[in-house]
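Enquirer: From Swiss-Prot, here are the annotated features:
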DOMAIN    17-80  domain 'bZIP'
MUTAGEN   Arg39 to Cys  In gk509377; low-fat phenotype. Increases expression of ech-1.1 mRNA and decreases fat-5 mRNA
MUTAGEN   Met78 to Ile  In gk112657; low-fat phenotype
MUTAGEN   Ala79 to Thr  In gk112658; low-fat phenotype
MUTAGEN   Gly85 to Glu  In gk112659; low-fat phenotype
Amino acid sequence: MSGNRKRNTSEPREDDEDDYSTKRKRNNEAVNRTRQKKRQEENDTAEKVDELKKENETLERKVEQLQKELSFLKEMFMAYAKNDGNDGPPPPPPPSSSAV
């Protein structure tokens, strides 16, 4: 008798399909979250690059301005040393540093 019993295979197959569907859905959601996170990180990195480029440009302008000021002060010092500190006319004031 037990050899003639037919097993109902439709139920386990439906369960397997439901499990597969559920796993696929969860995997797709995880993939979408990962891709979204990656896009956000790329955007954040691009913004940081832009910010650092602007900061670098500002610092380069400041370095240029300070180099000009240093050159001017060296010239003043050399003129003063050449004059041996004799009472001569006072040196001109340094250029304004309000450009930065």
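The backbone N, Cα and C atoms fix where each Cβ goes, glycine too.
No substitution from the list is modelled in this structure, which keeps its original residues.
Burial and contacts for the listed features, if you can.
Expert: Residue counts for the domain 'bZIP' (17-80) under DSSP, split into helix (H, G, I), strand (E, B) and coil, are 64 helix, 0 strand, 0 coil.
Under a cutoff of 8 A between CB atoms, and with a sequence separation of 6+ in the same chain, Arg39 (mutagenesis position) has no neighbours.
With a cut-off of 8 Å between CB atoms and residues at least 6 apart in sequence, the same chain places nothing near Met78 (mutagenesis position).
The local packing around Ala79 (mutagenesis position), expressed as other Cβ atoms within 10 Å of its Cβ over all shown chains, amounts to 12.
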Enquirer: On average, what pLDDT score does this prediction assign to the domain 'bZIP' (17-80)?
Expert: 97
